[in-house]
Amino acid sequence: MTPARRSALSLALLLVALASDLAAGLKCVCLLCDSSNFTCQTEGACWASVMLTNGKEQVSKSCVSLPELNAQVFCHSSNNVTKTECCFTDFCNNITQHLPTASPDAPRLGPTELTVVITVPVCLLSIAAMLTIWACQDRQCTYRKTKRHNVEEPLAEYSLVNAGKTLKDLIYDATASGSGSGPPLLVQRTIARTIVLQEIVGKGRFGEVWHGRWCGEDVAVKIFSSRDERSWFREAEIYQTVMLRHENILGFIAADNKDNGTWTQLWLVSEYHEQGSLYDYLNRNIVTVAGMVKLALSIASGLAHLHMEIVGTQGKPAIAHRDIKSKNILVKKCDTCAIADLGLAVKHDSIMNTIDIPQNPKVGTKRYMAPEMLDDTMNVNIFESFKRADIYSVGLVYWEIARRCSVGGLVEEYQLPYYDMVPSDPSIEEMRKVVCDQKLRPNLPNQWQSCEALRVMGRIMRECWYANGAARLTALRVKKTISQLCVKEDCKA
């Protein structure tokens, strides 16, 4: 063989060997290929990886195909979790790998440090929340005060407080102006909203009575609940009747509604009489003959004014009380009386001949009801019927007073009318049986006959208690009779 042919043959064999190697591809270590002597071939790359699994390093070695290599997924490492390498020579992945050493762990927190770490942020957040709520409430209060100031400031300027007037001055101004009813409505609102309540002095079916202070003066505040708005409105309306004001009728000062944020209170402000009701007064005190006459005359005077119609442009309609009893009569400092609680009162319009009866389901006190009311024979279309019923009740109040009158050192203990005939809270039926069927009346003790004043008072009582209402005395007649008695007893009512 010539040298030239021998060279050509060698070149051909070399090319065949190279082609064979290229066809075989890249050889790599494969830990999962135990059937092929832990070797694999690929057109892509050799792959070696170490991964942290359950706290231990796990080594993987294999081949990566060309599509997988192009996806650029297998050849990326993750800090402290995996370390991956790709290479492109035979068995280049036959290497030893380790994950990078992690930085030393931060010191663990103990119970105390952990408590501090949790508690401090919580406390700071709580304080921030409370400060935020407080700031919002303060802003709201400031807004309300500003709003209230803007609403009420004209009233204060209009009124009274700055003028230095007393309640007596205001009442006198209202009387002198010709109305004789009460201060103007703007003045009433100003007074009511500047009263400071002191203490509760009584409770009733309507609500509560409080002792209050206004500009250093004592006032009484009758507080109705919103469900008794009809009673509050009616009583305020009656008290503001033209020419009603009288020394023996409770002095009306103001009526207003007050919203305390939760519910609405209805206020009726009047003069304050520290001795309380006649009921309380008689329970605590014994009265002299002159004292008895003064009390009786003041009641008759107040009732006569209430019953009387005053004709004229500034006239007053006739009014019947409908709930006369010792608890609805107050005792003043001078030991005279003032009739109060006009919530059930009725007015008579003589021109139209109509009776203004309140739309109120409540009736008077059963113990003090006249016979015609108990047996339902009262003619409610005639106004005189209501006045006659008042007279019957006044006769019972006089009996309560007379029992506490001391004559010759003898005095009866205080009792309510019919105390020995009916229970403490009698029903209509029980009162009807005693008053209408048996025609009984409170007992007049024999010792009253030894005192002229008590004899006269006893006669007045009997004439107030007639079963026939038309036969009873009028309030004016009672007043005149007791006035004569007052002269004899040298008392000044």
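Note: Cβ is positioned from N, Cα and C throughout, glycine not excepted.
Residues or ranges marked as active site, proton acceptor by Swiss-Prot on the basis of similarity to another entry: Asp323. The number of other CB atoms found within 10 A of the CB of Asp323 (active site, proton acceptor), across every protein chain shown, is 21.
Residues or ranges marked as ATP binding site in Swiss-Prot: Val201, Gly202, Lys203, Gly204, Arg205, Phe206, Gly207, Glu208, Val209, Lys222. Using a 10 Å radius centred on the Cβ of Val209 (ATP binding site) and all shown protein chains, the other Cβ atoms total 21.
Look at Swiss-Prot and you will find 165-194 tagged as domain 'GS'.
Marked as domain 'Protein kinase' by Swiss-Prot: 195-485. Mean pLDDT for the domain 'Protein kinase' (195-485) in this predicted model: 92.
What Swiss-Prot notes for the published mutagenesis of Thr194 to Asp is this: Constitutively activates downstream transcription factor function. The local packing around Thr194 (mutagenesis position), expressed as other Cβ atoms within 10 Å of its Cβ over all shown chains, amounts to 17.
The Cβ of Lys222 (mutagenesis position) has Phe206, Gly207, Glu208, Val209, Trp210, Glu235, Trp267, Leu268, Val269, Ser270 as same-chain neighbours under 8 Å, each 6 or more residues away in sequence. Among the mutagenesis experiments that Swiss-Prot reports, Lys222 to Arg is described with the note: Fails to activate downstream transcription factor function.
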Around the Cβ of Arg205 (ATP binding site), how many other Cβ atoms lie within 10 Å? Please give the count over every shown protein chain. 8
Any idea of the Cα spread of the ATP site, Val201, Gly202, Lys203, Gly204, Arg205, Phe206, Gly207, Glu208, Val209, Lys222, as a max distance in Å? 14
I want to verify one value. Collapsing DSSP to three states, which class is Thr194 (mutagenesis position)? coil
